[in-house]
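Some notes on the structure that comes next.
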Amino acid sequence: MQFEVLKRFFPKESLKNCKGALWVHTASIGEFNTFLPILKELKREHRILLTYFSPRAREYLKTKSDFYDCLHPLPLDNPFSVKRFEELSKPKALIVVEREFWPSLIIFTKVPKILVNAYAKGSLIEKILSKKFDLIIMRTQEDVEKFKTFGAKRVFSCGNLKFICQKGKGIKLKGEFIVAGSIHTGEVEIILKAFKEIKKTYSSLKLILVPRHIENAKIFEKKARDFGFKTSFFENLEGDVILVDRFGILKELYPVGKIAIVGGTFVNIGGHNLLEPTCWGIPVIYGPYTHKVNDLKEFLEKEGAGFEVKNETELVTKLTELLSVKKEIKVEEKSREIKGCYLEKLREFLRGL
């Protein structure tokens, strides 16, 4: 930790190895993953110098070395540290992801600066520093208009980077499934009750049940048996309810579903990733507790891909409706538009340097 602080105050000479690279700053793991679809494309065209702020991000980013050439903590926000960092690395440009308004970084560096996935809050620091960026790509046109009143010049809207699909290969299974992902204790009963009702009409339908915490798989399996369901564990597909007791495959399971249900939304958790199933053209249902994913919820409802239900009765009604009529989900198309817009603006700017 002391060494990390020293590197922030007195950036390392080894930065000279990354001279002329494109400097990308993603403060945390969340910002890195949000920007990753764009970073993958930029890495094909530029050497990348990646900086981070969160100490937790360092260990995670070490496992993602395919996407950068040099990794260094963000210099401390004082004139000496940021100037030394720039002097050693001589970057081609700086891309700042989201709302990293560090005054010394933005004021005392001479490198061309780009702000991406930005949104307007109207804070004083935002009003002062936004005009220091040479290119700003924002989430909405309303954000653009607000930043223009602050004196920002080259400002565009491309949408929210969080809405870009990041799909895996997907798993192929025979049968008809509802996939319930990231389910917490306290909401599993709601889903099992609704599924029991749906099975009266759709007897061949199966439920793939993925707990948020894998250690709950056996508890959920017992609850399913208590409801009278035949159960099995993935990859055995003989049960009416198939429990998943392994990490990291939920994203790959969504494409087998006719419908997805995302957890953390029927209890007061705030929701998990609502986007993943819709990237495969699968409609997603969620409960009323979505305060952590409101931006995704609003986007999906606008695209006709997301559906909120308040209780078990509404869940049965919505499942019946979506099972009876094939719904066309075009989220991936919208995702490609957003990604294409960001890449077009960034490439155009970088070509001009």
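Cβ atoms are placed via backbone N, Cα and C, with glycine included.
None of the listed substitutions appears in this model.
Under the heading of mutagenesis, Swiss-Prot lists Gly30 to Ala and annotates it as follows: Complete loss of catalytic activity. Note: Gly30 (mutagenesis position) has no non-local neighbours, i.e. no same-chain residues 6+ apart with C-beta under 8 A of its own C-beta.
In Swiss-Prot, a mutagenesis experiment is listed as Glu31 to Ala, annotated with the note Large decrease in catalytic activity. A simple way to gauge crowding: the CB of Glu31 (mutagenesis position) has 24 other CB atoms within 10 angstroms, across all the protein chains here.
The DSSP secondary structure for Glu31 (mutagenesis position) is helix. Annotation comment: Swiss-Prot describes Glu31 as active site, proton acceptor, evidence class experimental evidence.
Under the three-state DSSP scheme, Glu98 (mutagenesis position) falls in the coil class. The Cβ of Glu98 (mutagenesis position) has Ala27, Glu31, Thr34, Val116, Asn117, Ala118, Tyr119 as same-chain neighbours under 8 Å, each 6 or more residues away in sequence. What Swiss-Prot says about the mutagenesis result for Glu98 to Ala is this: Nearly complete loss of catalytic activity.
Swiss-Prot gives this note for the published mutagenesis Lys162 to Ala: Large decrease in catalytic activity. DSSP assigns Lys162 (mutagenesis position) to a helical segment in the three-state reduction.
According to Swiss-Prot, the CMP binding site annotation covers Pro211, Arg212, Phe247, Gly248, Ile249, Asn273, Leu274, Leu275, Glu276, on the basis of experimental evidence. DSSP assigns Pro211 (CMP binding site) to a strand.
Around the Cβ of Arg212 (mutagenesis position), the same chain contributes Ser182, Ile183, His184, Gly263, Gly264, His272, each under 8 angstroms and 6 or more positions distant in sequence. In Swiss-Prot, a mutagenesis experiment is listed as Arg212 to Ala, annotated with the note Decrease in catalytic activity.
For Glu276 to Ala, Swiss-Prot lists a mutagenesis experiment annotated as follows: Decrease in catalytic activity. Around Glu276 (mutagenesis position), the C-beta neighbours below 8 angstroms that are at least 6 residues distant in the chain are Gly181, Leu250, Lys251, Tyr254, Ala260.
In this structure, Ile249 is the one among the binding-site residues Ile249, Leu274 with the smallest number of other Cβ atoms inside 10 Å of its Cβ.
Of all the Cβ atoms in the protein chains shown, 18 others lie within 10 Å of the Cβ of Lys162 (mutagenesis position). The 10 Å shell around the Cβ of Pro211 (CMP binding site) contains 24 further Cβ atoms across the protein chains shown.
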